[in-house]
Each structure stands twice: as structure tokens, then as C-alpha cells.
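> Annotation comment: Swiss-Prot describes D81 as active site, proton acceptor, evidence class similarity to another entry. What Swiss-Prot lists as Mg(2+) 1 binding site is D56, D59, D77. Swiss-Prot lists D56, D77, D81 with the feature Mg(2+) 2 binding site, giving similarity to another entry as the kind of evidence. Taken from Swiss-Prot, the feature CDP-1,2-diacyl-sn-glycerol binding site covers G60, R64, S70. While the structure shown retains the original residue, Swiss-Prot records the mutagenesis experiment Y66 to C with this note: Strongly decreases enzyme activity. Annotation of the mutagenesis experiment V69 to C in Swiss-Prot: Strongly increases enzyme activity. The note that Swiss-Prot attaches to the published mutagenesis C154 to A is: Strongly decreases enzyme activity.
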Amino acid sequence: MSSNSTPEKVTAEHVLWYIPNKIGYVRVITAALSFFVMKNHPTAFTWLYSTSCLLDALDGTMARKYNQVSSLGAVLDMVTDRSSTAGLMCFLCVQYPQWCVFFQLMLGLDITSHYMHMYASLSAGKTSHKSVGEGESRLLHLYYTRRDVLFTICAFNELFYAGLYLQLFSNSATFGKWTTIISFPGYVFKQTANVVQLKRAALILADNDAKNANEKNKTY
């Protein structure tokens, strides 16, 4: 009887409460709370912000383990990443006015490259923006297909900004300085990957537009 039973119909409410999506909601809450304590409580901020970042690895694992991969989860994951980093960078713009333009450019690159990369991947019929063949881009293939590489580079990217943040407080200035120095190579790799995926996304979209234009021309 159990082998022939009809699987329960999945509803929107089920998807909303998938285990990885619940983890995603916790990520949003901890990231938001970290903004409230960011100005005066570096220890509390570090714990909350780190929790939000570390849960990023857990939600993907749970999605695969329980077969609960969803578009909602993928989008929630990406916008939480971008929003939490943006919040920290906004604070750094205020505290490091001499580097404000640099932070603005890096934030723009981060948001633009990830949005265009996801949109272009979906437009090309791919189920995930992380599906990058080695022939398309060796760097992005390494970055997106190796979970250890993806986790390490993303961690270094966050640690670079976190190190700059910690340098603002006397009790953690030295630790913050070394955190920034050690994470810098990974940070450079991340920005390079952003540039590469931005270029790749633009080419994919342009190629799709060219194909559509040629198809329309055939009708005339």
C-alpha cells in the first residue's frame, strides 16, 4: 500500500516552510539584528553576522539532503547575501569616507554581477546560476562547482569587510587588521569572479537577443 500511495501534493505553503527556507528566514533575522548593534557592540555584531553567513552553507546542505531545492530558496539565499554585505558596506562608507567610492563601486559590482548572472542563466534555460561548464569559464566553473572553494572565497570576502569593521574598535583593531590582510587574496579572487560573471552574463543575454532578432527577421 505504501509503495503505491500517491505522494502528497506540494503546495505553496509547503515550499514556504521547507527546512532550508526556514534557515533562510533565520539568516534574514540575524542579519537584520546585526545592523541594530553594529555601531556600538562589535562582539554582538560579529556573532549575529557570522551566524547569518555560516547558515548560508547549512541551508544548501539541507535542501539537497531533504530534496527541498526551490527557486524561492535560491533567490532568498542570494538576496540575503547581497543585503547583509550591503548593510555592512554602508556602515564602512560612513566610517571610512576616504574609501567610500571604492566601497560603492564594489557594492555595485557585487549586486549587478550576481543579478545579471542569475537572470542570464535562467534566460538560457538553466535550472541554477551555479551550473557553469568548464568550457564556459574555468574560473566560474571552479568557483561554483567546488563547494569548498565557494565557501572559502565567500568567507574571505566577508572577512575582509569584517576585518575593516573590527579595526574601528580599539579592543579588536589588531585582530581586525590581520583578518583583513589574510583574507585579501580571497577578496581579490571574489571581485575577479564578479567581473568574469558580469561579462559572461552580458554575452549570454546579447546572444539570446541576437537569436531572437534573427528569428523575427525570418518572418519578414
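Using the three backbone atoms N, Cα and C, a Cβ is placed for every residue, glycine included.
Here the original residues stay in place, and none of the substitutions has been built in.
Tell me about the setting of these features in this model.
Of all Cβ atoms in the protein chains displayed, 20 besides its own lie within 10 Å of the Cβ of D81 (active site, proton acceptor). DSSP assigns D81 (active site, proton acceptor) to a helix.
D56 (Mg(2+) 1 binding site) has a Cβ environment of 20 other Cβ atoms inside 10 Å.
The Cβ of R64 (CDP-1,2-diacyl-sn-glycerol binding site) lies under 8 Å from the Cβ of no residue that sits 6+ residues away along the same chain.
Y66 (mutagenesis position): 11 other CB atoms within 10 A of its CB, across all protein chains.
Taken residue by residue with DSSP, V69 (mutagenesis position) is part of neither helix nor strand, so it is coil.
Within the same chain, residues at least 6 positions away in sequence whose Cβ sits under 8 Å from that of C154 (mutagenesis position) are C53, D56, D81, K190.
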> Counting Cβ atoms within 10 Å of each candidate's own Cβ, which of the recorded positions V69, S70, D77 comes out highest?
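Compared across V69, S70, D77, the most Cβ atoms within 10 Å surround D77.
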> Is any of the recorded positions G60, Y66, V69 within 10 Å of D77 (Mg(2+) 1 binding site) (Cα-Cα), and if so, which, in sequence order?
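For D77 (Mg(2+) 1 binding site), the recorded positions whose Cα atoms are within 10 Å come to G60.
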> For D59 (Mg(2+) 1 binding site), which residues of its chain lie six or more apart in sequence with Cβ-Cβ distance below 8 Å?
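For D59 (Mg(2+) 1 binding site), the qualifying residues are P20, N21, I23, G24, R27, G73, D77.
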> Around G60 (CDP-1,2-diacyl-sn-glycerol binding site), how many other C-beta atoms are within 10 angstroms of its C-beta?
20
> Please report the Cα separation of V69 (mutagenesis position) and G60 (CDP-1,2-diacyl-sn-glycerol binding site) in Å, rounded to an integer.
8
